[in-house]
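In Swiss-Prot this protein carries:
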BINDING   N80, Y139  (S)-warfarin binding site
BINDING   C135, Y139  phylloquinone binding site
MUTAGEN   C132 to S  Loss of enzyme activity
MUTAGEN   C135 to S  Loss of enzyme activity
VARIANT   L120 to Q  Identified in warfarin-resistant animals; strongly reduces enzyme activity; abolishes inhibition by warfarin
VARIANT   L128 to Q  Identified in warfarin-resistant animals; moderately reduces enzyme activity; decreases inhibition by warfarin
VARIANT   Y139 to F  Identified in warfarin-resistant animals; strongly reduces enzyme activity; abolishes inhibition by warfarin
VARIANT   Y139 to C  Identified in warfarin-resistant animals; strongly reduces enzyme activity; abolishes inhibition by warfarin
Amino acid sequence: MGTTWRSPGRLRLALCLAGLALSLYALHVKAARARNEDYRALCDVGTAISCSRVFSSRWGRGFGLVEHVLGADSILNQSNSIFGCMFYTIQLLLGCLRGRWASILLILSSLVSVAGSLYLAWILFFVLYDFCIVCITTYAINAGLMLLSFQKVPEHKVKKP
């Protein structure tokens, strides 16, 4: 009936920690690039493979949408990496809960993250014409978390008449 704690599972833990680490790395790269325009990140392999260019683009904040809808000063106009950190933390915490609502929230948040990943992948390839190793890896992590979320849907017992 109620919600109880459980282990999130090794795979969910690994995916969430990897996603969190990549999101924190993206924040670091963006901050370093803001301080020094000549900063070259480890993920900057060439002119068409540059994560720092992607993170510093207008689509690197609020998915490129928040500023135009809510304004540049909106609290939601944050680096996409901030949303990533929040998402991976929520996924890990919800993965520790056993209950119907936790499962529903896991699935819904996973679907939103995959939709966001598809949108950002489209921007990455067809607008920025770039290849971001960190971005592609987070998209794969999001897809993996979505698959895990669908596997973890609890079977509810049906009362026999």
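Quick reminder: no glycine exception, Cβ is built from N, Cα and C everywhere.
Here the features listed in Swiss-Prot are placed on the structure.
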{"residue": "N80", "record": "(S)-warfarin binding site", "CB count, 10 Å": "23"}
{"residue": "L120", "record": "variant position", "CB count, 10 Å": "22"}
{"residue": "L128", "record": "variant position", "CB count, 10 Å": "19"}
{"residue": "C132", "record": "mutagenesis position", "CB count, 10 Å": "24"}
{"residue": "C135", "record": "mutagenesis position", "CB count, 10 Å": "24"}
{"residue": "Y139", "record": "variant position", "CB count, 10 Å": "19"}
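Calculated from their C-alpha atoms, the gap between L128 (variant position) and C135 (mutagenesis position) amounts to 13 Å. L120 (variant position) sits 9 Å from C135 (mutagenesis position), taking the CA atoms of both as reference points. A straight line from the CA of C132 (mutagenesis position) to the CA of Y139 (variant position) spans 11 Å. The separation of N80 ((S)-warfarin binding site) from Y139 (variant position), Cα to Cα, is 13 Å. Rounded to a whole number, the distance between the Cα atoms of N80 ((S)-warfarin binding site) and C135 (mutagenesis position) is 11 Å. The DSSP secondary structure for C132 (mutagenesis position) is coil.
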